[in-house]
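Swiss-Prot has this to say about the protein:
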BINDING   Thr237, Glu241, Asp291  UDP-N-acetyl-alpha-D-glucosamine binding site
MUTAGEN   Asp291 to Ala  Abolishes the catalytic activity
MUTAGEN   Leu359 to Ala  Leads to 70% loss of activity
MUTAGEN   Glu432 to Ala  Greatly impairs the catalytic activity
MUTAGEN   Asp496 to Asn  Strongly reduces the catalytic activity
ACT_SITE  Asp496  active site
Amino acid sequence: MSGAPPPSSGFAPRSYGQQPLSHAPRSSMMSVEYDGIPLPPPSIRSCGSQQYVTSYIPTGAAFPPSSVQDMISSMKSYASATDLVRTYSEIPSVEEALSTLDRAAAALNARRYRDALKLYLEGGYAMANVAERQANPKICNLLTSKGFETLNWCARLCDWIEGRIKEKHPRPGVHKVGIPVSNWDEDWVGPFMDEEEARRMWYTPVYCPHPIDFSNLGYRLRCVETGRRPRLMICITMYNEGPQQLKATLKKLANNLAYLKEQMPGDEKSLTGAFAGDDVWQNVLVCIVADGREQVHPKTLDYLEAIGLYDEDLLTINSAGIGAQCHLFEHTLQLSVNGKCLLPIQTVFALKENKASKLDSHHWYFNAFAEQIQPEYTAVMDVGTMLTKSALYHLLFAFERNHQIGGACGQLTVDNPFENLSNWVISAQHFEYKISNILDKSLESCFGFISVLPGAFSAYRYEAIRGAPLDAYFQTLNIELDVLGPFIGNMYLAEDRILSFEVVARKNCNWTMHYVKDAVARTDVPHDLVGLISQRKRWLNGAFFATLFSIWNWGRIYSESKHTFVRKMAFLVFYVYHLLYTAFGFFLPANLYLALFFIVFQGFQQNRLEFIDTSEYSQTVLDCAVYIYNFSYLFGLLMLIIIGLGNNPKHMKLTYYFVGAVFGLMMMLSSLVGAGIFFSTPATVHSIVVSILTVGVYFIASALHGEVHHIFMTFTHYTALIPSFVNIFTIYSFCNLQDLSWGTKGLHDDPLLAASLDETEKGDFKDVIAKRRALEELRREEKERVENRKKNFEAFRTNVLLTWAFSNLIFALFVVYFASSSTYMPVLYIFVASLNTCRLLGSIGHWVYIHTEGLRGRVIDKSECGNGTGRYPQNSYVQLEEHYAALAEDQRTYASGRTNASVRTVNDVSSAA
């Protein structure tokens, strides 16, 4: 048999009835074959004007030419559409055909349905015609399939225009297209997966203005179609990183799957059966979300295409006329290292059409993909993060051992720290990361509240974050900044801190956070001071306002959550510590200045340096030393404020390096003088204890955790850069509070764009003039709104900057003129020693917690405590199956020719589900 049956409304396909998720056979997703060559798929009716088509398109041989000619000549199938349009002009090139379909999508968005029908019909015919002139079989078949799809859509759109379909706004249906991958190795497949899964990549253009409607609009991930439901989903966010970073991240994930596979069932430290054995890869789904099609590194796309996870031709042709916000590629990867094959990785590559933000990428991941899968656990990480081979195992083990844990993070470290010891910026960050893990996260984990689970590598129990916590997490995506204001806008620069707090304070729950030391991940960090300034601006602003938010809303833990009385009392202790630590950080620039002033320069002036006799110097020389110090320090601070207001750090690189070097020399001089004073004066118990609790804590805690060599090798680097961390980063951050580009740029639709799309330029002359005047008025109001928002944000920036600067200035002047070194320094030492004592006790407590795990497991069973059930949250997934069953029933109703049947809309079906 040759030729394809014309895709008419009366044709009933034989194997396209959608079944519930867990029962849909793979064969039902294939198109009808003739003489061994799959022909273009007929349309599938599922709901209103919507459709769901899954078709596999071969690329080795072209479709028979007669099938295309039969389709074009069968005009009776499109009689209604032709009567409406009555015009047809052949478009001679692929570029013009694609452009016509894009204009059709724009007309459809503007609700100019008859114009859209005309353009879709022209574009569909053009696709079918230009396909015959393509020498490449792959391009020929893709164009032919697109032509069939578009003309079928024209027939359905015509039915809607003439009132035969009841639906509010018609949209092209879901069309998932599969093509063979080029790098398939038939010798590799072996026992892990079948040939079909290994050879095929699937692409779906996604039109979904709101990701939460992904499932309701009929989109399905490939693993759902094949009856799989992964228990662990991993989100990898990507922006413009190179291919080497993505390659390293994926291979480290494959190593983690191999480690999970080798776990022995029944062992005391083994995971449940889903995360062990040869089929462990089927319970893990990796989602790579790229923020903007134009922003992705071209070589990264080349790498993705090489491994079968991207195809430019497929995207260009099949997304035409859809107006897709996201391009979805799905494939089970086959990676190898040095000829050794790794476990398969079920992978989804979501390429967003427009740049929005990392938060928007998480919005797609959580509300579209994870909401459909309903995994038990979900992890988030950045491209470039490299997990050690057992990192995922340790996180999953913590979740399975204690079902009260709602979120957990591993130990994040700097990549190749010892190879970069000559780079002081990298070494200082390595010290900071280590101390944060050893002291801060260990302390917070003892209380059950980790202030921030880093987006570079952390994991959550999906049950703990689904609902209210995620709604709060994505708040800035749904509400305009004019309404939120600058405080909340800056707070959401550290949205992961908000998510952590919302999980712990969740109403009627008692979730806790946990730090897993053995789950180690290496990450790439900024290599120079300028790059670090830009990064820390986002971190510091977000952390400061998020901390104020958590302090202000701490009462929710007591009034809304179901934590035990003992846990709430522990949170009260942590709240006091958190409050003192935040206050100390606010006045840290003044305290740093005062410490340098009293230790070095006033000691030099008053001959209090035991190892240097300054009595022989004239008073003028002694006073000049103090004046020079004050002038240099103040000049450096003023310079930082001036260049921080409205200047990009990249344009002031030399200035920042100069100021950082001056502050670094002052800090090193202070450290040497302080060491000289300590070793030249008689030792007392008080001085030894204070010294240990201020500086020795870093070495004691790191030695306890077996990482003291990291601290020894990078302590000098960090000491020299302390003034840069305190002064440069903080001043630049407060000088740019009005800049929220990291968390909010491009997150909101432009109302002017929507207005221009709705403008039809139809009607009489007066109507057109009135519409143009209305659009001009809208533009004027939008301009005023943007200017007012800019003024409000800049005023907020100025007020906060002045408050912070004058608070530190007044505090420093008060101490200098009304206190002495003998009064201030002991108070400072005791305060710092007290905070560090708390951190040390927390580090020791976490060390004891780790090394008594076996004993606690025999005494305390937390496998069924808390909110976790240890099972899937089945309710939502059952609703999803009911939703797709309803779509399948609508499809069968339409295909059987029962034209009088009541066809439900997508919203009606989702409400019923």
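Any Cβ shown, glycine's included, is placed from N, Cα and C.
Where a substitution is noted, the model still shows the residue that was there originally.
Features as recorded by Swiss-Prot, highlighted on the structure.
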residue: Thr237; record: UDP-N-acetyl-alpha-D-glucosamine binding site; contacts (Cβ under 8 Å, 6+ apart): Val289, Asp291, Lys358, Ser361, His362, Val380, Met381, Asp382, Val383, Gly455
residue: Glu241; record: UDP-N-acetyl-alpha-D-glucosamine binding site; contacts (Cβ under 8 Å, 6+ apart): His297, Thr300, Val383, Gly384
residue: Glu432; record: mutagenesis position; contacts (Cβ under 8 Å, 6+ apart): Tyr718, Phe725
residue: Asp496; record: mutagenesis position; contacts (Cβ under 8 Å, 6+ apart): Val452, Leu453, Pro454, Gly455, Ser458
For UDP-N-acetyl-alpha-D-glucosamine, with binders Thr237, Glu241, Asp291, what's the maximum Cα separation in whole Å?
11
For the UDP-N-acetyl-alpha-D-glucosamine site (Thr237, Glu241, Asp291), what does the 8 A shell look like? I mean other same-chain residues with CB within 8 A of the CB centroid.
Ile236, Met238, Tyr239, Asn240, Val289, Ala290, Lys358, Ser361, Asp382, Val383
So if I draw a 10 Å sphere around the Cβ of Leu359 (mutagenesis position), how many other Cβ atoms end up inside it?
23
Could you tell me which three-state DSSP class Asp291 (mutagenesis position) falls into?
coil
Check the DSSP secondary structure of Thr237 (UDP-N-acetyl-alpha-D-glucosamine binding site), expressed as helix, strand or coil.
strand
